[in-house]
Amino acid sequence: MLSLDFLDDVRRMNKRQLYYQVLNFGMIVSSALMIWKGLMVITGSESPIVVVLSGSMEPAFHRGDLLFLTNRVEDPIRVGEIVVFRIEGREIPIVHRVLKIHEKQNGHIKFLTKGDNNAVDDRGLYKQGQHWLEKKDVVGRARGFVPYIGIVTILMNDYPKFKYAVLFLLGLFVLVHRE
């Protein structure tokens, strides 16, 4: 049987202790947001950490791998580099390798991508009439990764009840934990 001792702990708290715990929770959330914003500034990427959601980049990256990105304007995009990009009309960014670069005489660069595990290039994924990606489409470039750590994110997206259970337990831990 599940022990509900934590409810007794919450009931025993006076208003000041409960207020302190809620304030603690707010500080944790604020700190996490500040760290995220700081990473955005340092890396130059709107999303400095992403999770690989499909097997299209195997064997380089597997579903659930956590990627660390940078997006420095001064760094040129190179063939073979792994980029994370957004396509207009799609919410989720895509992680694929640069296959070809098309450079115009004015210095404007366009490029074509492909997943390592895919048979064809990504032109079928781009919006209709678009044959190349531009630098403005890039969210970041992979600079490092941690294998399978992001599987928790995938589980939370695939199973919303799991997500709410984890968030509830984390919130409860912060409220009940004294220190």
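Each residue, glycine too, has its Cβ placed from N, Cα and C.
Those substitutions? Not in this structure, it's all original residues.
Positions annotated as active site, charge relay system by Swiss-Prot, on the basis of a curator's inference: Ser56 (among others). Under DSSP, Ser56 (mutagenesis position) is assigned to coil, being neither helix nor strand in the three-state scheme. Taking the Cβ of Ser56 (mutagenesis position) as reference, residues of its chain lying under 8 Å away and at least six apart in sequence are, in sequence order, Ile94, Val95, His96, Gly115, Asp116, Asn117, Asn118.
Under the three-state DSSP scheme, His96 (active site, charge relay system) falls in the strand class. Sequence annotations record features per position, and here Swiss-Prot assigns active site, charge relay system to His96 (among others).
The active site, charge relay system annotation in Swiss-Prot covers Asp122 (among others). The Cβ of Asp122 (mutagenesis position) lies under 8 Å from the Cβ of Ile94, His96, Leu112, Thr113, Lys114, Gly115, each on the same chain and at least six residues away in sequence.
For the published mutagenesis Ser56 to Ala, Swiss-Prot gives the following note: Loss of catalytic activity.
Every protein chain considered, the tally of other Cβ atoms within 10 Å of the Cβ of Arg97 (mutagenesis position) stands at 19. Record note (Swiss-Prot), mutagenesis Arg97 to Asp: Slight reduction in catalytic activity; when associated with R-116. The unchanged residue is displayed.
Experimental mutagenesis is annotated in Swiss-Prot for Asp116 to Arg, with the remark: Slight reduction in catalytic activity; when associated with D-97.
A mutagenesis experiment is reported in Swiss-Prot for this position, Asp116 to Asn, and the note states: Moderate reduction in catalytic activity. Reduces protein stability.
Quoted from Swiss-Prot, the note attached to the mutagenesis of Asp121 to Asn states: No effect on catalytic activity or protein stability. Residues near Asp121 (mutagenesis position) in space but far in sequence (CB under 8 A, at least 6 apart, same chain), listed by position: Leu99, Leu112, Thr113, Lys114.
Under the heading of mutagenesis, Swiss-Prot lists Asp122 to Asn and annotates it as follows: Loss of catalytic activity. Slight reduction in protein stability. In this structure, Asp122 (mutagenesis position) is part of a helix by DSSP.
In this view, His96 (active site, charge relay system) is surrounded by 22 other Cβ atoms within 10 Å of its Cβ, with every protein chain counted.
Residue environment of Asp116 (mutagenesis position) contains 15 other Cβ atoms, counted within 10 Å of its Cβ in all protein chains.
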